Amino acid sequence: MRGELPNKHHSYTFFVFLFFFLILFPDLSISVNTLSATESLTISSNKTIVSPGGVFELGFFRILGDSWYLGIWYKKISQRTYVWVANRDTPLSNPIGILKISNANLVILDNSDTHVWSTNLTGAVRSSVVAELLDNGNFVLRGSKINESDEFLWQSFDFPTDTLLPQMKLGRDHKRGLNRFVTSWKSSFDPSSGSFMFKLETLGLPEFFGFTSFLEVYRSGPWDGLRFSGILEMQQWDDIIYNFTENREEVAYTFRVTDHNSYSRLTINTVGRLEGFMWEPTQQEWNMFWFMPKDTCDLYGICGPYAYCDMSTSPTCNCIKGFQPLSPQDWASGDVTGRCRRKTQLTCGEDRFFRLMNMKIPATTAAIVDKRIGLKECEEKCKTHCNCTAYANSDIRNGGSGCIIWIGEFRDIRNYAADGQDLFVRLAAAEFGERRTIRGKIIGLIIGISLMLVLSFIIYCFWKKKQKRARATAAPIGYRDRIQELIITNGVVMSSGRRLLGEEEDLELPLTEFETVVMATENFSDSNILGRGGFGIVYKGRLLDGQEIAVKRLSEMSSQGTNEFKNEVRLIARLQHINLVRLLSCCIYADEKILIYEYLENGSLDSHLFETTQSSNKLNWQTRFSIINGIARGLLYLHQDSRFKIIHRDLKASNVLLDKNMTPKISDFGMARIFERDETEANTRKVVGTYGYMSPEYAMEGIFSVKSDVFSFGVLVLEIVSGKRNRGFHNSGQDNNLLGYTWENWKEGKGLEIVDSIIVDSSSSMSLFQPHEVLRCIQIGLLCVQERAEDRPKMSSVVLMLGSEKGEIPQPKRPGYCVGRSSLDTADSSSSTKRDSESLTVNQITVSVINAR
């Protein structure tokens with residue numbers, strides 16, 4: 001007995017120590033991964049459920065304010081990253097809430113015992129159930145017996161929020177009547193359902209769509225046996241194994257990672273972009289390895305029917321062989337809304353098929369699919385169906401199999417450099433150079449000669465009429481009245497739709513006779529052409545008194561040219577600023593519409609920045625810094641100091657002109673819009689502008705504001721510093737645009753890496769390189785191109801930052817449309833914190849057209 005007393009003493013000591021240890025350190029108590037029918041989880045207890053391997057954690061949380069949610073996040077990751085939220089649309093309004101099992105259902109109750117959320121299971125009620133958090137992040141409800149552990153009564157994987165985890169399925173479960181899809185958060189701090197969804201459409205051949213307000217934004221393309229046809233990168237993901245299942249019971253996509261110790265997720269962010277992340281343990285941050293949409297061609301139906309998008313061409317939209325623009329003038333100016341139409345009408349039974357290679361095939365929601373036949377039978381099936389317009393294989397494995405045929409219009413196709421799919425488009429035989437019969441040739445010859453005679457007569461009459469007009473020595477009667485009728489009676493239309501000017505207000509703008517313009521430009525001689533714009537040609541001219549002018553002759557055929565003419569005359573005639581181009585007069589004669597500007601000797605900024613000529617040597621750093629300041633002051637005048645609050649909407653290097661002293665002047669106000677003083681933003685069904693300069697919210701959702709111009713200014717600043725275009729910029733070994741390249745260098749403390757070599761050329765006597773000014777401009781440029789509009793500074797702040805050498809400047813966040821493989825900042829990495837760098841949440845609006853140049 002004596003020998004046992006010391007052992008008992010040690011046992012008592014151990015239990016006393018353990019008791020006090022657990023009291024003093026409750027957070028270090030053993031975590032559980034289950035919740036039984038007799039247990040509960042409350043906000044006040046601050047307890048959580050942890051998966052067996054400590055990978056995931058479930059508990060109550062809040063981000064801002066008094067709204068509480070039940071969610072799941074990664075346990076071992078320092079950055080709180082939420083992957084599932086139970087009551088996302090029914091938050092608890094105060095810190096009194098409880099999760100428990102009631103009647104074989106999981107329920108969340110508020111302080112009045114009201115059901116805030118429930119699993120809503122019906123039918124036979126089991127006597128004993130238990131909830132469990134698994135190591136794959138799945139929160140399940142199952143029977144409490146050991147042999148029932150694999151039978152889930154309910155699981156969170158069937159009800160995703162904004163994130164898809166490995167082993168989680170996205171798509172339809174026909175057997176259980178489930179449709180699993182992800183929905184964005186409403187904002188960075190609000191987990192409730194946002195405006196964007198990524199879900200499966202099973203009409204035709206199953207494929208995923210990105211939606212906003214049930215309007216398609218982008219499309220994955222159908223599964224072709226190896227990958228989704230619009231996501232070629234899938235075959236390059238060595239660390240991920242993906243699977244697509246299509247049978248009577250389900251149509252679903254899922255993935256898993258090869259390294260079971262690594263973390264990966266697929267998340268739709270607050271602006272609708274689908275992003276793939278992989279956790280980097282050494283860097284302790286999320287690495288974004290993929291996202292969609294990644295470029296303009298990913299936007300759904302961007303080029304309209306019978307056209308394809310190709311990022312390697314300019315313009316990016318191209319009519320398919322055998323088709324032509326309905327309005328060539330509009331198409332050439334960048335307006336692709338006029339659609340493509342057939343050059344030659346089809347003749348059923350005689351038509352042939354043209355092969356388009358390396359394509360993302362059109363949307364299949366209205367297509368007919370037959371997986372039992374091959375390509376040859378598919379061609380015959382399409383040929384005998386007179387309304388069939390195209391066909392392709394449904395599966396590209398083993399030489400191809402299956403058949404898709406499109407009836408009527410098809411849209412949303414793009415061309416890849418390689419690895420795309422073959423699409424066969426139905427064309428008239430004449431498009432292949434088929435020989436016509438003798439009778440057909442004779443008929444064609446007769447018709448052709450007749451048309452030539454008629455056309456010659458019309459041209460002769462037109463020439464005589466023009467000659468008569470050219471001899472006139474005075475403007476026609478009512479010349480000023482006609483201009484007033486064209487311009488003034490329409491008024492200046494503000495973004496709200498209200499007319500700013502009425503018939504009683506007269507334009508204080510000199511009018512020039514057409515004959516004077518003809519003489520000044522030497523009858524619009526080609527030798528006097530300064531440039532060609534989207535709506536016409538600009539000529540250099542000299543008046544009789546020796547004054548040099550720039551003459552903008554708008555296209556006679558373009559209705560947009562007329563609209564631009566009206567808008568520019570109404571706006572710029574009332575604006576006076578040293579950094580805005582000055583409109584001297586205008587001229588309207590017959591169908592001619594002409595604007596006359598001051599002539600600026602040094603031309604446009606882009607000719608100095610991007611063309612390898614001697615003119616680029618004029619741009620030492622002091623000149624560039626002066627240009628940046630001048631553009632900023634001009635924009636500030638438009639946004640704040642002018643009579644009207646004006647949004648330019650097309651600020652770019654080619655729309656900044658330089659006088660003999662290299663003073664910058666903003667030009668081309670044809671796309672500008674006027675705001676009320678208390679108006680902050682507006683939206684449009686027709687997005688106009690230039691790719692590379694458009695802000696994300698404007699390009700994708702049609703929302704524009706002063707912050708849209710700020711974004712364009714930021715792009716322009718980085719182009720001035722680097723001497724490189726944002727659009728078309730490619731860095732060796734990377735897939736970034738200029739914004740992404742600048743951002744990566746800035747994060748690594750290598751901001752000066754992007755600077756134009758001409759600026760730092762020590763051998764140049766003109767070089768006055770100031771590194772601190774350059775870095776300040778790069779930082780300001782990055783602030784201006786931040787993804788969220790609300791994060792961008794106003795132009796008043798930009799002017800102040802440019803002029804202050806000692807003032808503290810905020811650190812920028814990730815830019816909008818940052819292309820390429822990149823690692824997110826620590827502050828931008830989780831589903832809660834990562835959203836801080838995302839764009840402003842947008843309203844549910846309709847964007848029917850993007851008209852960019």
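Think of each number as a place in line: the chain as shown, counted from 1.
From the backbone N, Cα and C atoms, a Cβ is placed for every residue, glycine too.
As given in Swiss-Prot:
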- Asp650: active site, proton acceptor (ACT_SITE)
- Leu530, Gly531, Arg532, Gly533, Gly534, Phe535, Gly536, Ile537, Val538, Lys552: ATP binding site (BINDING)
- 293-329: domain 'EGF-like' (DOMAIN)
- 348-428: domain 'PAN' (DOMAIN)
- Ser45 to Asn: In strain: cv. Ge-1 (VARIANT)
- Asn269 to Tyr: In strain: cv. Ge-1 (VARIANT)
- Met278 to Thr: In strain: cv. Old-1, cv. Uk-3 and cv. Wassilewskija (VARIANT)
- Ile373 to Thr: In strain: cv. Nok-0 (VARIANT)
- Asn415 to Lys: In strain: cv. Ca-0 and cv. Co (VARIANT)
- Gly420 to Ala: In strain: cv. Fi-1 (VARIANT)
- Ile438 to Ser: In strain: cv. Old-1, cv. Uk-3 and cv. Wassilewskija (VARIANT)
- Thr562 to Ile: In strain: cv. Ca-0 (VARIANT)
- Thr612 to Arg: In strain: cv. Di-1, cv. Fi-1, cv. Gie, cv. Old-1, cv. Uk-3 and cv. Wassilewskija (VARIANT)
- Gly630 to Asp: In strain: cv. Ca-0 (VARIANT)
- Glu676 to Gln: In strain: cv. Di-1, cv. Fi-1, cv. Gie, cv. Old-1, cv. Uk-3 and cv. Wassilewskija (VARIANT)
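Nearest to Gly420 (variant position) in space, judged by Cα atoms and limited to the recorded positions Ser45, Met278, Gly536, Gly630, Glu676, is Met278.
The two recorded residues Asn269 (variant position) and Leu530 (ATP binding site) have their Cα atoms spaced 45 Å from each other. Per-residue pLDDT, averaged over the domain 'EGF-like' (293-329), rounds to 90. For the recorded site, Gly630 (variant position), the DSSP three-state label reads helix. Asn415 (variant position) falls within a strand segment according to DSSP. The local packing around Gly536 (ATP binding site), expressed as other Cβ atoms within 10 Å of its Cβ over all shown chains, amounts to 22. Sequence-distant contacts of Asn415 (variant position), defined by Cβ-Cβ distance under 8 angstroms and a gap of at least six in the same chain, are Tyr308, Cys309, Asp310, Leu356, Asn358, Met359, Lys360. Cα to Cα, the residue listed as 'active site, proton acceptor' and Gly536 (ATP binding site) are separated by 16 Å. Counting residue by residue with DSSP, the domain 'EGF-like' (293-329) contains 5 helix, 10 strand, 22 coil. Put simply, Gly630 (variant position) is 25 Å from Arg532 (ATP binding site) when counted between their Cα atoms. Take the variant positions Ser45, Asn269: by the count of other Cβ atoms within 10 Å of each Cβ, the lowest one is Ser45. DSSP assigns Met278 (variant position) to a strand segment in the three-state reduction. A distance of 52 Å separates the Cα atom of Gly536 (ATP binding site) from that of Ile373 (variant position). The Cα of Met278 (variant position) lies closest to that of Ser45, out of the recorded positions Ser45, Ile373, Val538, Glu676.
Ser45 (variant position) sits 74 Å from Leu530 (ATP binding site), taking the C-alpha atoms as the reference points. Helix, strand and coil counts from DSSP across the domain 'PAN' (348-428) read 13 helix, 34 strand, 34 coil. Mapped onto three states, the DSSP output places Leu530 (ATP binding site) in strand. The distance from the Cα of Gly630 (variant position) to the Cα of Leu530 (ATP binding site) comes to 23 Å.
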